[in-house]
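Asks: Swiss-Prot lists these features:
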type: BINDING; residues: His84, His86, His155, Asp177; note: Zn(2+) 1 binding site
type: MUTAGEN; residues: His86 to Ala; note: 5% exoribonuclease activity
type: BINDING; residues: Asp88, His89, Asp177, His410; note: Zn(2+) 2 binding site
type: MUTAGEN; residues: Glu209 to Ala; note: 5% exoribonuclease activity
type: BINDING; residues: His384, Val385, Ser386, Gly387, His388; note: substrate binding site
type: MUTAGEN; residues: His388 to Ala; note: 1% exoribonuclease activity
type: MUTAGEN; residues: His410 to Ala; note: Wild-type
Amino acid sequence: MWEEINMIKIYTLGGYEEVGKNMTAVEYNGEVVIVDMGIRLDRVLIHEDVEFQKMSSKDLRKLGAIPDDRPIRNKKVVAIALSHGHLDHIGAVGKLAPHYPDVPIYGTPYTIRLAKSEIKGEEYFEVTNPLYETNYGEIVQVSENLAIEFVQITHSIPQSSIVVIHTPEGAVVYACDYKFDNNHPYGERPDYKRLKELGKEGVKVLIAESTRVAEETKTPSEAVAKMLLEDFFLYEGMEADGLIATTFASHIARLQELIEIANKMGRQAIFIGRSLAKYTGIAKQLGLIKMKGSRVLRSPNAVSKVLKEVSQARENYLLIVTGHQGEPGAILTRMANGELYDIGPRDTVVFSAGVIPNPLNVAQRYALETKLRMKGVRMIKNLHVSGHASKEDHRYLIRMLNPEYIVPAHGEFRMLTHYAELAEEEGYMIGKEVFISRNGHVVEIPGSLEG
């Protein structure tokens, strides 16, 4: 009698009903590799009295702020792999890694150092897991049957990876988050050669983000964002006194562009905000950003002192601040509330970031813009390109890898279904080769047959 063995199980623990709290686990022959441990930030921000670092994983799970990892809690976990350094992928490491004490955590150098920063701030759990910086192209054997590999890809944070879990049944490829940037201003490139090799070697399952798959285009290069910024800041008609730019603190390429623009304008770039200090500090350690001519303000005293100087000679500075989503406590939000700096008609605020599409962010950004408008501030919006793959990026990845099965991830249900529709266009059948899952469910992938 024939029976199916060597089944691969995909535990879809977080990020399969929302954009956030990403966590997936891959089981083969009783051994598990976890990929990502993220948070859902809006579920933390919506409660004013929540102190994330001091809370238990149980309480945060009830808030819907971190993934529910109970389906794999008693499994034999052999490794934790982190795809990149965004908080919706690493923000819960301090809360969830302690459930798997001493299990090694792997990622690229920038990702691991950001994870260490998160762990350092953890106040509820002690984290004993060793963390290892892994280079692109290195294949790490984590058990007799399983190995992991980080393949270079482009996204809106340095050293992002497509994570590959090698099994005797073929590769499980985790592509959350990515885009194909062929003209990155600072030389980052997708490793097309390795992706094509994987396709030839045999990809069993592709787990792919679906955030922007409904957009019928290819996501533009970061070079386009650089051009948009230069086109605004460096044209002859620029008459602004005070210039304030805001973008994602982790978007190191964008921050580098702003430093270079400030230098060309004869202005000093000044970074203000704790998260900007953290991300640029670690990037500088690794040689990922050149801070020439700029300053980073860390202490509240330095911020208030320097902003007094800036207000007397606004034309000499480009302020780069936190707060593009209108987050409470961020620098731009505080300025709009009349704190720190007398922002007004002499100032121009440049938003080099889109609005994250959840109701809390939309509401907070609306409140921020309204306050700035009431103060007479000029606003320039959408000098930005996304870091997420659009439909044609996804189509190319499917064709390169030629996976047997596809599990859409990293999105609300409607996003996952849009990905499934693309897979159908590429010849896959929903329910047979494409599986739409939910948080807490398991997708069972048939293994080889032996008698």
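Glycine residues also receive a Cβ, built from the backbone N, Cα and C atoms like all the rest.
None of the noted substitutions appears here; every position holds its original residue.
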Asks: What residue among the recorded positions His86, His89 has the most other CB atoms lying within 10 A of its CB?
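Replies: Within the set of recorded positions, the most crowded position is His89.
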Asks: Other than its own, how many Cβ atoms are within 10 Å of the Cβ belonging to His388 (mutagenesis position)?
Replies: 23
Asks: In whole Å, how far does the CA atom of His384 (substrate binding site) lie from that of His86 (mutagenesis position)?
Replies: 18
Asks: Relative to the mean position of the Cβ atoms of His384, Val385, Ser386, Gly387, His388, the recorded substrate site, which additional same-chain residues have Cβ within 8 Å?
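Replies: Close Cβ neighbours, site residues excluded: Ser156, Lys179, Thr219, Pro220, Ala225, Gly354.
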Asks: Give me the Cα-Cα distance between Ser386 (substrate binding site) and His84 (Zn(2+) 1 binding site), rounded to a whole Å.
Replies: 16
Asks: Using the Cβ centroid of Asp88, His89, Asp177, His410 as the reference point for the Zn(2+) 2 site, which residues of the same chain not in that list have Cβ within 8 Å?
Replies: Gly15, Val19, Gly20, Asn22, Asp36, Gly38, Ser83, His84, His86, Cys176, Glu209
Asks: Rank aside, I only need the closest one: which of the binding-site residues His84, Asp88, His89, Asp177 has its C-alpha nearest to that of His388 (mutagenesis position)?
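Replies: Nearest candidate: Asp177.
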Asks: Return the member of Asp88, His89, Val385, Gly387, His410 nearest to His155 (Zn(2+) 1 binding site) in space, with distance defined Cα to Cα and candidates limited to these recorded positions.
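Replies: Result: the closest of the recorded positions to His155 (Zn(2+) 1 binding site) is Gly387.
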Asks: Which one is it: of the recorded positions His84, His86, Asp88, Asp177, Glu209, whose Cα lies the shortest distance from the Cα of Val385 (substrate binding site)?
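Replies: With Cα distances computed to Val385 (substrate binding site), the winner among His84, His86, Asp88, Asp177, Glu209 is Asp177.
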Asks: Starting from each candidate's C-beta and looking 10 angstroms out, tell me which of the binding-site residues Asp88, Asp177 has the most other C-beta atoms.
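Replies: Within the set of binding-site residues, the most crowded position is Asp177.
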